[in-house]
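Q: Got a structure for you, written out below as structure tokens; questions coming shortly.
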Amino acid sequence: MLQIQVEEKEEDTEESSSEEEEDKLPRRESLRPKRKRTRDVINEDDPEPEPEDEETRKAREKERRRRLRRGAEEEEEIDEEELERLKALLDENRQMIATVKCKPWKMEKKIEVLKEAKKFVSENEGALGKGKGKKWFAFKMMMAKKWAKFLRDFENFKAACVPWENKIKAIESQFGSSVASYFLFLRWMYGVNMVLFVLTFSLIMLPEYLWGLPYGSLPRKTVPRAEEASAANFGVLYDFNGLAQYSVLFYGYYDNKRTIGWLNFRLPLSYFLVGIMCIGYSFLVVLKAMTKNIGDDGGGDDNTFNFSWKVFCSWDYLIGNPETADNKFNSITMNFKEAIIEERAAQVEENIHLIRFLRFLANFFVFLTLGASGYLIFWAVKRSQEFAQQDPDTLGWWEKNEMNMVMSLLGMFCPTLFDLFAELEDYHPLIALKWLLGRIFALLLGNLYVFILALMDEINNKIEEEKLVKANITLWEANMIKAYNESLSGLSGNTTGAPFFVHPADVPRGPCWETMVGQEFVRLTVSDVLTTYVTILIGDFLRACFVRFCNYCWCWDLEYGYPSYTEFDISGNVLALIFNQGMIWMGSFFAPSLPGINILRLHTSMYFQCWAVMCCNVPEARVFKASRSNNFYLGMLLLILFLSTMPVLYMIVSLPPSFDCGPFSGKNRMFEVIGETLEHDFPSWMAKILRQLSNPGLVIAVILVMVLTIYYLNATAKGQKAANLDLKKKMKQQALENKMRNKKMAAARAAAAAGGQ
């Protein structure tokens, strides 16, 4: 009897099946113990086995595979020592994956080490789940990897969804951060207006369109008979009269019923609350952006080793696009120019007496310009009031649009004058920009408030006119009833007269001062947009074409002399954007469509102005870096928001709404819709509690507490900022002391070595 112990050598038939089973098991080959199996004892004298039938052979093959599978499972049992060693190796490789880009190695070595670490983790991470009690750990590791990948992909998705990011990066690389800050501000304003539009469209315009009474059902929703012939003309629609006036675009179209539609939607309440909500949201988002910028600004001075940081840390090694690399190169170059200009400006010696005289002269000219523009606005307002009393058919296009055109032209030419005056002052470019913005802001704010005062006079005239219209409507109704009764008296006894009916287009109506206010703001917005675009086409595009194609045959160099290419007017564009947004906040309560019109304006402005900057403008001769916190723009926006909402709140609280148009018709004041809702839709005890909470004494106390809290938080923030500055100074001083101590120790060691020799 010969016994043969055979070391396992997989045969062809067994090799394929065993490898298929092993591939399904994620394990590390090097950590799996070697295994040997002793086959059955083979006796050479035994007779050859009889041939098996098909069923017996299949049963034996199935049993063999079951034994192989069970053996593979037993083989996966790893002892505790090997398991701990594998965990340590996996943690080490994961740490290497996370920190390999920070290693001071060549790129080839980084890539090679990263590939090896990822391969090791992917091959051996599943081995931790083999054995009793380890599968839950493997599942957690797998889910952690999938969650990290999901977060990374989601961040990439959010970055890809940021609108106009590549356009703004290209502009920043060519023109610097100061010009790019305007487009970033424009994009932020686009997002704010998108939220305002969603609120007004979904809660005001859409419910009225779906559930309100259709056009022609009420006098407020019908074009008067005298205007029907010209209601659809382009000139009338461009002036937002005719069909545009009697639509959901303006305040007067909305019905004053408490509920509309099968959902019993409370439209007057929604209209009032959405108007207040838009104002509150605007304040909240501006203040939040300002606080975020303050947080991003850091705690103090951060200019230590400024040029060293720019030299060694500016390049992004993950860039793989040649165009992106060119933009990044230009951006780094522009950043160096900005930093060098900042450094030189801090070392320039100035003639203080000459500079003071020139600055006084510049401010004198600025005050003259502001006074002249104010007088011109006042004169235009007086003329517009005179034109309002005349027949509109006798007026020309300029006479109808004189007020809007004067304001647009002043906003276009006065910033250029202020820019010329700023050349006399010789401020640092960033400080000069702030002075220029402040002057243009004062100009536009004065123009806006003169416009509001003119509107207030017109509103008072409309309110007086309403009283006469009410009396006339009463007489008209009495005459109509009298005529109807007379027509019935002429009929025989058994004859029924026709029902009394008057078409809504024939009913007399009031002037509806709210719609008039909304129309004025919409017209001013549209005229401002058209003026801006025409200015870009004529002042930038045609000028650039003339300089580009006529420079070869001209007497002097047009590119470096007069007229040359234009520079991008940061101050004028920023103030125009802020001024326009102030008009949106002021007029959106009386024209719910105004945020949507402004979205179209901002959307087209982004593409149009980006094209104009890249094709028609040149970088500024005086390069400067924009502030890291954009709070100067936001501060002016917050001020214009406050000044814009004051007239609106005054109109809501003090002026009576029109009697025959708008959702608040029939009430003495617009805010009475809140009391009406409390009376009809809330329990009496809740209405009583809300009235007590609205007590002026309690409101004043809450406001005082809020003011004191804000003061305390502001003082705390200033103290923390001062503490951060002190800590930075101490750290710098400690670094200098350590440096001097190391130098002394090195000198002492050198002296000792020299003495020993």
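Easy rule for this one: first residue shown is 1, then count along the chain.
Just so it is clear, glycine is given a Cβ too, placed from its N, Cα and C backbone atoms.
Quoted from Swiss-Prot for the published mutagenesis Phe312 to Arg: Disrupts interaction with CIB2 and CIB3. What Swiss-Prot says about the mutagenesis result for Trp315 to Asp is this: Disrupts interaction with CIB2 and CIB3. Experimental mutagenesis at this site is recorded by Swiss-Prot as Lys337 to Gln, annotated: No impact on interaction with CIB2 and CIB3. A mutagenesis experiment is reported in Swiss-Prot for this position, Trp554 to Leu, and the note states: Reduced Ca(2+) permeability. Reduced channel expression without affecting conductance. According to Swiss-Prot, the natural variant Met412 to Lys carries this note: In BTH; reduced Ca(2+) permeability; no change in channel conductance.
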Q: If you measure from the C-alpha of Trp315 (mutagenesis position), which of the recorded positions Lys337, Met412, Trp554 fall inside 10 Å?
A: none
Q: Quick check: of the recorded positions listed here (Lys337, Met412, Trp554), which one has the Cα closest to that of Phe312 (mutagenesis position)?
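A: Closest by Cα: Lys337.
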Q: Let me make sure I understand the structure: which of the recorded positions listed (Met412, Trp554) has the fewest other Cβ atoms within 10 A of its Cβ?
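A: Counting other Cβ atoms within 10 Å of each of the recorded positions Met412, Trp554, the minimum falls on Trp554.
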Q: Measuring Cα to Cα, how many Å separate Met412 (variant position) from Trp554 (mutagenesis position)?
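A: Pair distance, Cα basis, whole Å: 29 Å.
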Q: Per residue, counting other C-beta atoms within 10 angstroms of the C-beta, which of the mutagenesis positions Phe312, Trp315, Lys337 reaches the highest number?
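A: Compared across Phe312, Trp315, Lys337, the most Cβ atoms within 10 Å surround Lys337.
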Q: Using the alpha carbons only, what distance in Å do you get between Lys337 (mutagenesis position) and Trp554 (mutagenesis position) once rounded?
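A: Given the Cα positions, Lys337 (mutagenesis position) is 32 Å from Trp554 (mutagenesis position).
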Q: Reduce the DSSP letter at Trp554 (mutagenesis position) to three states and note it down.
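A: Looking at the DSSP assignment, Trp554 (mutagenesis position) belongs to neither helix nor strand, so coil.
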